[in-house]
Amino acid sequence: MVARPEPEVEAMDAELAVPPPGCSHLGSFKVDNWKQNLRAIYQCFVWSGTAEARKRKAKSCVCHVCGIHLNRLHSCLYCVFFGCFTKKHIHDHAKSKRHNLAIDLMYGGIYCFLCQDYIYDKDIEIIAKEEQRKAWKMQGVGEKFSTWEPTKRELELLKHNPKRRKITSNCTIGLRGLINLGNTCFMNCIVQALTHTPLLRDFFLSDRHRCEMQSPSSCLVCEMSSLFQEFYSGHRSPHIPYKLLHLVWTHARHLAGYEQQDAHEFLIAALDVLHRHCKGDDNGKKANNPNHCNCIIDQIFTGGLQSDVTCQVCHGVSTTIDPFWDISLDLPGSSTPFWPLSPGSEGSVVNGESHASGTTTLTDCLRRFTRPEHLGSSAKIKCSGCHSYQESTKQLTMKKLPIVACFHLKRFEHSAKLRRKITTYVSFPLELDMTPFMASSKESRMNGQYQQPLDSLNNDNKYSLFAVVNHQGTLESGHYTSFIRQHKDQWFKCDDAIITKASIKDVLDSEGYLLFYHKQFLEYE
């Protein structure tokens, strides 16, 4: 279980604001009138604000090798050459002419062939943003998320073209692959889970974020807002999340670099940064409670974990409640002692999970997580009732459930003597009832004996699975993929840029590393 970190002080924000070193190969481009030349490229071939510019772009922006305008067309920054990125025509040009920089004509990103990656440069970013805003203004858009008000001509066109695009059960809008930027599968799978979180999607697509940062370009929430726009724009080509990666590196330095990272660690770091950057969206001050945060991250992901420590002499109970963003669960096969399955589990179905003999279930892991634990003589606490140090028991229960419950199955074991991955299969259900693990249900559980809730009509604590993150491989070398639910019974596998349809069986048979559940019914506060 990872508790939600407290907000960082401004001094740390200032420290993290220093970006990592950029591309060292930009020097050959930044000579003479490079800014003027770059602005001309953005105006004519990328943003194209006027109708004439868009026509010119459509006619002239074709690959100089195959004559096609698709396949992620890029333009050389040193000479007049357009080439396909997908078919490597721009790569061949870069190699033969030693022109190592090119610009993506769809999104405006700069690619370095020596770094073999999209790069970030503050000066170029400023020019790109300025030219983009100019193009929006020419088109009458103003701001990217401003309300659309149709002109008289557009109203006439709407009358003569009444057909609307309907979102059906077979619609694939929202499905989009992500380019792997070099061992970034850990990030891609979490992005897929977040972009398919229903309430988070609704928040960003309704333009609810109001940035109060001095530099919006360094705001991760602004970038997530743009990311949601990209995912639900209807485009099917893989998205390149280079800006997101740069911001994560900037604000979570321990994740910087192209080494393999942990998806769970990235999730917690991303939620932490999003939480800190959501200050402008937080109306918690209205509650006259300076410690209360009501940002979208806390509304969706934050739960309350109750810890009851009971003195074994006077049976006095000390209770604390801590916020959490996820629940980390031990697995059989780890160095942490596990308990055998209950005798009645064989051949039974509990919480929608099939309990075969020897099979560990998510419910089993939650039972272990919430069972009383004897702290032992080496961990005595000072009892306020006895006024002396006594042995005690500790029990964790759920005081408040989050809207989205994320369960982290602890498959990676790190210790002084051991580093390994635990591959124990854990059965998890499509629907999960958390009632047995609530603090309010504690009285009904005696000596570790758990029963299904008698009131089957209580839906407040019921969840539905909507995303699963998996890890294939070993601790030293592996790959992350994810399953996401597009509609109620439609599942897709996301493997970086590749999206394929999956069956429910594929999902439930997978190993499971991070399990994302969404509340079935939401209560108003």
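Each Cβ is built from the backbone N, Cα and C atoms, and glycine gets one as well.
Feature annotations, reproduced from Swiss-Prot:
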- Cys23, His25, Cys112, Cys115: Zn(2+) 1 binding site (BINDING)
- Cys63, Cys66, Cys84, His89: Zn(2+) 2 binding site (BINDING)
- Cys76, Cys79, His93, His99: Zn(2+) 3 binding site (BINDING)
- Cys185 to Ser: Complete loss of deubiquitinase activity (MUTAGEN)
- Cys185: active site, nucleophile (ACT_SITE)
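Figure note: comparing Cβ neighbours within 10 Å for the binding-site residues His93, His99, the maximum is reached by His93. Residues within less than 8 Å, Cβ to Cβ, of His25 (Zn(2+) 1 binding site) and separated from it by at least 6 positions along the same chain comprise Asn100, Leu101, Cys112, Leu114, Cys115. Summarising the environment of Cys66 (Zn(2+) 2 binding site), the number of other Cβ atoms within 10 Å of its Cβ, over all protein chains shown, is 13. The Zn(2+) 2 site, placed at the center of the C-beta atoms of Cys63, Cys66, Cys84, His89, has further neighbours from the same chain whose C-beta lies within 8 angstroms: His64, Val65, Gly67, Ile68, Asn71, Leu73, Phe82, Gly83, Lys87, Ile90. Excluding the listed site residues Cys23, His25, Cys112, Cys115, the same chain places Ser24, Leu26, Asn100, Leu101, Phe113, Leu114, Asp117, Ile119 with Cβ atoms within 8 Å of the centre of the Zn(2+) 1 site Cβ atoms. Packing around Cys63 (Zn(2+) 2 binding site) is summarised by its Cβ count: 21 other Cβ atoms lie within 10 angstroms of its Cβ, all protein chains included. The Zn(2+) 3 site is defined by Cys76, Cys79, His93, His99, and by the 8 Å test on Cβ atoms against their centroid, the other residues of the chain that qualify are Leu77, Tyr78, Phe81, Gly83, Ile90, Ala94, Lys97, Ala102. Nearest to Cys23 (Zn(2+) 1 binding site) in space, judged by Cα atoms and limited to the recorded positions Cys76, Cys84, His89, His99, Cys185, is His99. Neighbour list (Cys76 (Zn(2+) 3 binding site), Cβ cut-off 8 Å, at least 6 residues apart, same chain): Phe82, Gly83, Ile90, His93, Ala94, Lys97, His99, Leu101, Ala102.
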